[in-house]
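Single-structure report; data block below.
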Amino acid sequence: MDYAMKSLSLLYPRSLSRHVAVSTAVVTQQLVSKPSRETPRARPCRVSTADRKVRKGIMAHSLEDLLNKVQDILKLKDKPFSLVLEEDGTIVETEEYFQALAKDTMFMVLLKGQKWKPPSEQRKKRAQLALSQKPTKKIDVARVTFDLYKLNPQDFIGCLNVKATLYDTYSLSYDLHCYKAKRIVKEMLRWTLFSMQATGHMLLGTSSYMQQFLDATEEEQPAKAKPSSLLPACLKMLQ
């Protein structure tokens, strides 16, 4: 009878809750008594490429974490690389050395075949490369520009401005207005007439210069022939 009463008392909710509370307290005390291993805090790091053109800021807990994040950020999957200090090129290989470094330490990623170089040497090489790629100064001998525009939206073609520049010093421009079909023909005839007049002036100038040159050569030939004709006459008189 006593055994049955004890069994019923154990099944009573108050005693059951008391046993659960005691068990929870024991488990909690055991968990607290066990020494917990502290995880290192994330530290800020800066990483650059070998040419110092790309720089990234990364938060990493350990050296392995930093290497994994560098591989993901710089897309270096399946590419062997090493991590060195940016200031002097010291290789960072152990976790102890990584944890001993100061915060915001600048690291450099070197791929296979790349070597660490001081910043001064890289600046010198960049300056030489910039000077070698500097374009040489060019002088325009002649430049012709065409500008087509409309003064009225209803114009057939519009207006054409032709500008010619020689050695960036002498310039000549002509404005051709094209309003209607008849006006276009008139402007074309006017331009043709202007070209013919200019060509005629050039031909006249050239022909007059050639005429003067021919006249000068013809006057020199009789002058040379006169002394040769006087010599036989003098010989006859002496005989």
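Using the three backbone atoms N, Cα and C, a Cβ is placed for every residue, glycine included.
If you check Swiss-Prot, you get these features:
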- 41-118: domain 'CIDE-N' (DOMAIN)
- Arg46 to Glu: Abolishes CIDE-N/CIDE-N interaction between the 2 homodimer subunits (MUTAGEN)
- Lys53 to Ala: Slightly inhibits interaction with PLIN1 (MUTAGEN)
- Arg55 to Glu: Abolishes CIDE-N/CIDE-N interaction between the 2 homodimer subunits (MUTAGEN)
- Lys75 to Ala: Inhibits interaction with PLIN1; when associated with A-77 (MUTAGEN)
- Lys112 to Ala: Slightly inhibits interaction with PLIN1; when associated with A-115 (MUTAGEN)
- Lys117 to Ala: Slightly inhibits interaction with PLIN1; when associated with A-115 (MUTAGEN)
- Lys182 to Ala: Abolishes lipid droplet enlargement activity, but not localization to lipid droplets, nor enrichement at contact sites; when associated with A-186 and A-190 (MUTAGEN)
- Arg190 to Ala: Abolishes lipid droplet enlargement activity, but not localization to lipid droplets, nor enrichement at contact sites; when associated with A-182 and A-186 (MUTAGEN)
- Lys226 to Ala: No effect on protein stability; when associated with A-226. Drastically increased protein stability and decreased ubiquitination; when associated with A-224 and A-236 (MUTAGEN)
- Lys236 to Ala: No effect on protein stability. Drastically increased protein stability and decreased ubiquitination; when associated with A-224 and A-226 (MUTAGEN)
Among Arg46, Lys53, Arg55, Lys75, Arg190, i.e. the mutagenesis positions, the one with its Cα nearest that of Lys112 (mutagenesis position) is Lys75
The DSSP breakdown of the domain 'CIDE-N' (41-118) into helix, strand and coil residues is 17 helix, 24 strand, 37 coil
For Arg190 (mutagenesis position), the nonlocal same-chain Cβ neighbours (under 8 Å, six or more residues apart) come out as none
Out of Arg46, Lys75, the listed mutagenesis positions, fewest other Cβ atoms within 10 Å surround the Cβ of Lys75
Candidates Lys53, Lys75, Lys117 (mutagenesis positions) passing the 10 Å Cα cutoff around Arg46 (mutagenesis position) are none
Cβ contacts within 10 Å for Lys112 (mutagenesis position), all chains included, total 8
CB neighbours within 10 A of Lys117 (mutagenesis position), counting all protein chains shown, number 14
Spatial hits near Lys117 (mutagenesis position) (Cα distance within 10 Å) out of the mutagenesis positions Lys53, Arg55, Lys75 come to none
